[in-house]
Amino acid sequence: MLSAFQLEKNRLTRLEVEESQSLIDAVWVDLVEPDDDERLRVQSELGQSLATRPELEDIEASARFFEDEDGLHIHSFFFFEDAEDHAGNSTVAFTIRDGRLFTLRERELPAFRLYRMRARSQAMVDGNAYELLLDLFETKIEQLADEIENIYSDLEKLSRVIMEGHQGDEYDEALSTLAELEDIGWKVRLCLMDTQRALNFLVRKARLPGGQLEQAREILRDIESLLPHNESLFQKVNFLMQAAMGFINIEQNRIIKIFSVVSVVFLPPTLVASSYGMNFEFMPELKWSFGYPGAIIFMILAGLAPYLYFKRKNWL
């Protein structure tokens, strides 16, 4: 899908590209999974070649942040959650050339959707491609900050479930959610660090206007403040995971202790029963009239003795 926006009194307005309106006035050209015709149109009208899928997936720094005859290129991760609430990072290719911003992505992303909604009512300050790029990065960081807050809130709920130590379906679900939150936190951290690298490259390589230079530095400060919070999430997740494993081990030890006590309690009666169950011709007790009840009483006493001993030692 191809979308294009122009500036009117420092406000973004959408160009009707479906009606064959020229892209020449566009300050922002946004492409989501473009087909060959859309790629060809951008190439023919604006002379801009677009990154291929393998180039988007390349993770080397030299392939993600560079400058060539086609402009300044930045490939950056954006966080998203799919329809099944599975978290992921999707690469967006940014290119700035001749005062125009090109964005190429493989899916619709929350940060882009939120920025377009804001742009309808908010005017830009300087109205240039760099401000557009930084506004998108700013929106991304806000989204990541919200995601960190959501993880904190979820961890508080999980903490109460885990610390109660009552194992069951709710406990199993808490452990599964804990692993999922750890994965989300890792993806958020990757996105923050990638954005930090992208902004450092932009500050070094691009001749940013004064307003955008300060905006970039402000976003970098926001990232610096979020990274420790993100790190503390991993520590909290690790603590809760260890606590959960500790409670599980305690419960398992309790079960094993019960089996151990049962086996020890039944061992002496079993010894008595096996002794009198031996098939020998000369066994004096076989001729006793009270031999059988006496053996039963002896077996009961042999079982009670270790049980009472364990009870006295507080092993039960």
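Any Cβ shown, glycine's included, is placed from N, Cα and C.
There are 13 other Cβ atoms within 10 Å of the Cβ belonging to Ser260 (mutagenesis position). For the published mutagenesis Ser260 to Val, Swiss-Prot gives the following note: Reduces magnesium transport by about 99%.
Residue environment of Thr270 (mutagenesis position) contains 15 other Cβ atoms, counted within 10 Å of its Cβ in all protein chains. Swiss-Prot documents Thr270 to Ala or Cys as a published mutagenesis change and attaches the note Reduces magnesium transport by about 95%.
Quoted from Swiss-Prot for the published mutagenesis Ser274 to Ala or Cys: Reduces magnesium transport by about 95%. Note: Ser274 (mutagenesis position) has no non-local neighbours, i.e. no same-chain residues 6+ apart with C-beta under 8 A of its own C-beta. Look at Ser274 (mutagenesis position): DSSP puts it in a helix.
For Tyr276 to Ala or Phe, Swiss-Prot lists a mutagenesis experiment annotated as follows: Reduces magnesium transport by about 99%.
The note that Swiss-Prot attaches to the published mutagenesis Gly277 to Ala is: Reduces magnesium transport by about 99%.
Here Tyr292 (mutagenesis position) comes close to no residue that lies at least six apart in sequence on the same chain with a C-beta under 8 angstroms from its C-beta. Under mutagenesis, Swiss-Prot gives Tyr292 to Cys, Phe, Ile or Ser with this note: Reduces affinity for magnesium about 10-fold. Reduces magnesium transport by about 98%.
For the mutagenesis experiment Met299 to Ala or Cys, the note given by Swiss-Prot reads: Reduces affinity for magnesium 50-fold. On its own chain, Met299 (mutagenesis position) has Pro268, Pro269, Val272, Ala273 as residues at least 6 apart in sequence with a Cβ closer than 8 Å to its own Cβ.
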